Amino acid sequence: MTVRNIASICNMGTNASALEKDIGPEQFPINEHYFGLVNFGNTCYCNSVLQALYFCRPFRENVLAYKAQQKKKENLLTCLADLFHSIATQKKKVGVIPPKKFISRLRKENDLFDNYMQQDAHEFLNYLLNTIADILQEEKKQEKQNGKLKNGNMNEPAENNKPELTWVHEIFQGTLTNETRCLNCETVSSKDEDFLDLSVDVEQNTSITHCLRDFSNTETLCSEQKYYCETCCSKQEAQKRMRVKKLPMILALHLKRFKYMEQLHRYTKLSYRVVFPLELRLFNTSSDAVNLDRMYDLVAVVVHCGSGPNRGHYITIVKSHGFWLLFDDDIVEKIDAQAIEEFYGLTSDISKNSESGYILFYQSRE
């Protein structure tokens, strides 16, 4: 498979029938649909993330279950549920759908996306997951208040004001532990921090396992960076490290490929070759980690094509029922598993145009 320079002029109907032929009538999964999404002017950042999330099965199932509930006031989640439902209930197995309602709502809700410029797929993913979680938490809060009002218990003290966990958290949320050890008294203090995705630095000719190991490297705090130890009641040299305490059901890994270059006064792309395996086991876990021995399978990759954050293009590769598909806006193609290697990045020239993995989605086997 090569870079698809002529993808935009492909006939949609021909593309759809070719995909059915490539998969084969006998192999085509029952109740599965492969639909491209129309680009409404540089909305590939959005289309690529939506396709990746659609093929994260737990996420898709919860969005469709939300659609099945009683009619709610329109918000970003209802628009997403309508889009997913539209794909899942199509009579045809393959085709193209315009996510017009979702894009309109997105632009209405956030000024950052209310234009026709290229946006960052990771920023969009972050915004979408947090917005959905906020909507679900607000709905739960309203349900509780309505229940109290109905039962005449409005004066009951609130159990706690901490927002309830939603299915977004159940799927994507993990926990990091920031451990700091004072080198004078050996006291270890730790602070937990939740995440919906992990952002990791990239280096040339490495792997995701290496990037994650670097993420947890021990850092020495000395000189002006000394740590205030509450046991010693003074600033002391210390060692600091980050550990994974709780692993999520779906691990979303963001590769930090855009770096600000002082001499250029702008961000440039690090097209480094970073190998991401089809199977991943995490080793950088804390001593009190929950489910520390967990195996993950790669289910989707959002790929950035181009040389910079504000130009270029996003596509997505997904695994569905044992085979791999490439989604490039309205184009959908079946690809060989070996073709995934083309999206690792380049072995030379950091700013050269490339198609490289940007957001990886790994799903736990348990």
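The chain as shown is numbered from 1 upward.
Cβ from N, Cα, C; glycine included.
Pulled from Swiss-Prot, these are the features on record:
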- 35-365: domain 'USP' (DOMAIN)
- C44 to S: Abolishes enzyme activity (MUTAGEN)
- C44: active site, nucleophile (ACT_SITE)
- C182, C185, C229, C232: Zn(2+) binding site (BINDING)
- H313: active site, proton acceptor (ACT_SITE)
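The structure, with features from Swiss-Prot marked on it.
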{"residue": "C44", "record": "mutagenesis position", "Cβ contacts under 8 Å, 6 or more apart": "Q118, H313, Y314, I315, D328, D329"}
{"residue": "C182", "record": "Zn(2+) binding site", "Cβ contacts under 8 Å, 6 or more apart": "V188, S189, Y227, C229, T231, C232, Q236, E237, A238"}
{"residue": "C185", "record": "Zn(2+) binding site", "Cβ contacts under 8 Å, 6 or more apart": "C229, T231, C232, Q236"}
For Zn(2+), residues beyond C182, C185, C229, C232 with C-beta within 8 angstroms of the site's Cβ centre include exactly L183, N184, E186, T187, E230, T231, S234, Q236, A238
Among the binding-site residues C229, C232, which residue has the largest number of other Cβ atoms within 10 Å of its own Cβ?
C229
C185 (Zn(2+) binding site) - helix vs strand vs coil (DSSP):
coil
Which of the three DSSP states, helix, strand or coil, fits C44 (mutagenesis position)?
helix
